[in-house]
Amino acid sequence: MEMPGRRSNYTLLSQFSDDQVSVSVTGAPPPHYDSLSSENRSNHNSGNTGKAKAERGGFDWDPSGGGGGDHRLNNQPNRVGNNMYASSLGLQRQSSGSSFGESSLSGDYYMPTLSAAANEIESVGFPQDDGFRLGFGGGGGDLRIQMAADSAGGSSSGKSWAQQTEESYQLQLALALRLSSEATCADDPNFLDPVPDESALRTSPSSAETVSHRFWVNGCLSYYDKVPDGFYMMNGLDPYIWTLCIDLHESGRIPSIESLRAVDSGVDSSLEAIIVDRRSDPAFKELHNRVHDISCSCITTKEVVDQLAKLICNRMGGPVIMGEDELVPMWKECIDGLKEIFKVVVPIGSLSVGLCRHRALLFKVLADIIDLPCRIAKGCKYCNRDDAASCLVRFGLDREYLVDLVGKPGHLWEPDSLLNGPSSISISSPLRFPRPKPVEPAVDFRLLAKQYFSDSQSLNLVFDPASDDMGFSMFHRQYDNPGGENDALAENGGGSLPPSANMPPQNMMRASNQIEAAPMNAPPISQPVPNRANRELGLDGDDMDIPWCDLNIKEKIGAGSFGTVHRAEWHGSDVAVKILMEQDFHAERVNEFLREVAIMKRLRHPNIVLFMGAVTQPPNLSIVTEYLSRGSLYRLLHKSGAREQLDERRRLSMAYDVAKGMNYLHNRNPPIVHRDLKSPNLLVDKKYTVKVCDFGLSRLKASTFLSSKSAAGTPEWMAPEVLRDEPSNEKSDVYSFGVILWELATLQQPWGNLNPAQVVAAVGFKCKRLEIPRNLNPQVAAIIEGCWTNEPWKRPSFATIMDLLRPLIKSAVPPPNRSDL
């Protein structure tokens, strides 16, 4: 039964639910077959049984099926076009895997062959409960569908099996066409053709609303989908809800951009629409031009992809290492601010932070400009949200790679099964019921169980005579696990389990029974239990843990965003003591403080302030370092007579000292990012050697720069991405060094005519930079400008800066009779 111009591999549609079907089988049972003609039984003669014989050459059609010609082309209003069929079809029968779920061709049903010459198919009768029975009667291969007469002697009707099959086929074909059209917004009536014309797909324009609806429903765009001007990506409104609540003929398949612009952003904060509009989006025009420059400057496709991915990543919040959850708070803050300006419809060029779906869309739009083959698929390796999206780029004719836009911008990954599997190509109809999600209980009993076994085993270890560390062997076993099994548990949020959690039950029982027989080796009550963090970090037992009583605090010599700095005497030596302003730390914060102290303890470099120890007991948490007599570089540069005291060569040497110290920090494993590099955090000794300090405390800083009460926390030295509260890396320190070099070259205070809020607006959001004097050494000016590049990845490293400064220092001639006072 082939239909010209249409596919023939559609499955039959099942109308009735499973509990309406009763099967009586003799011999080898065929599975259920659901009839679709129960509502039309009144159209046939009651009490007569219509018969059709299946011969090898074809069928003898029932007269009610119409006259001659192709039976499938008969125009019968009681088949496909009748409203009774549409009304009787529940949406709950739909499935994403095929046109309709539970098809009569799915499962184990074996359809009788049409070429069986001797099979006689009798008509179907319907009892009052709309059920029917299948049975084998007689001998041989005869399949008889027994008719159940009406118990009241009423009328019964019958249709041949072929008519029912044809009716099912036509109805399901119509529904499949409708659902596919709704899901894909296909304007081409031949979109079901197996081999589409690629040239036609490239040249046929699609309206912005059509492509927007396709992406809204499917979350995917193919290589041949060009994102037109006026395209908008909606979020916060479910397509299924929209389809149920509105009239498609009046309101359209997707909310129009005009109706979205009329929505008050305060009514529904979750609704957003990111629009691609080249005419009214100047920031996007700038991106358009930059993409052309990238395309012209790069030789290979891989270089283009790499540069384009880094451009998008840096523009939309930078890379994140631990997952996209780091971007969510910044994204909410960004979109809330933009909604106050643009309401619900936000231009894509105005986004300073973007999630994976925004980055994928921008990559697709810019890739289309330079004809880079790119498609958007559902799913992301950095998040598990339903609206997650990723970009894949095609290399040649048979290779495609996933472009990383979140964690490692520009890196090419092999696409996994989630992106190339059935979910990426299946039609997702808005008429389909949303897939229910499992409801998580309010109490996670698995975590409670882990905590229970962890607590129980900790008791075993504390009172275990074999434990020669009196209660701390548990922690060493946890953190020194060579197998890495506990690390996987910790990543899942469940914490680390003690090794005994993996014991067989009998071993666990034996360990618990030892509590009664074990001697009590716990320390006496009067003896303080050693601090777990101190033991873990190695601070106890050496001179790094300084008792507060050993310090003789003297005059105050400075203040910072973390506290006050005092000169003190410790065992006859001058030291600097930085007393932390925030002393009310929780145990977790104290441990974090101790970890930072441990990092500082391991640093040894002539341009790093020497760490001497720490006071680790609240309320006197303090950092003890070497004392540098000349104070901060900021004070030295901005006092009277600085130009006479600090000649050009000395100032360049000071810049070189800062670069050496920062290069040492950035080349540590793992790298140490200062995050608060500025002239007040640079100290000068009596020989004018500059040393970096305060690099280990930036992670403890809970307040923002605007809440700081001293000049040490002002944003004059901060990089634009830091001012925008975006993720940053070591290149933010390079920007800060550029401000310090400008400070050394001009002996001026950066942004002295602006308050902190104005600096944030000028540098972070208006891309303003300090003015470089025209009479400044061009080579020094070039270094400063390189450090101030808006894209962090374009800024030089400190090793490169050292190479650039070294010849400048040699060429600068010191003035005669200079003395290092």
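Glycine is no exception: its Cβ is also placed from the backbone N, Cα and C atoms.
Swiss-Prot has this to say about the protein:
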- ASP676: active site, proton acceptor (ACT_SITE)
- ILE557, GLY558, ALA559, GLY560, SER561, PHE562, GLY563, THR564, VAL565, LYS578: ATP binding site (BINDING)
- 551-809: domain 'Protein kinase' (DOMAIN)
- GLU596 to Lys: In ctr1-4; exhibits ethylene-treated phenotype (MUTAGEN)
- ASP694 to Glu: In ctr1-1; exhibits ethylene-treated phenotype (MUTAGEN)
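Within 10 Å of the C-beta of VAL565 (ATP binding site) there are 25 other C-beta atoms, taking all protein chains into account. Spatial neighbours are here defined as Cα atoms within 10 angstroms of one another, and by that definition the neighbours of ASP676 (active site, proton acceptor) among the recorded positions ALA559, GLY563, ASP694 are ASP694. Shown are the recorded positions ALA559, ASP676, ASP694; of these, the residue with the fewest other Cβ atoms within 10 Å is ALA559. DSSP assigns ASP694 (mutagenesis position) to coil in the three-state reduction, outside any helix or strand.
Cβ neighbour count for GLY563 (ATP binding site) (all protein chains, 10 Å cutoff from its Cβ): 19. According to DSSP, ASP676 (active site, proton acceptor) sits in a coil region rather than a helix or strand.
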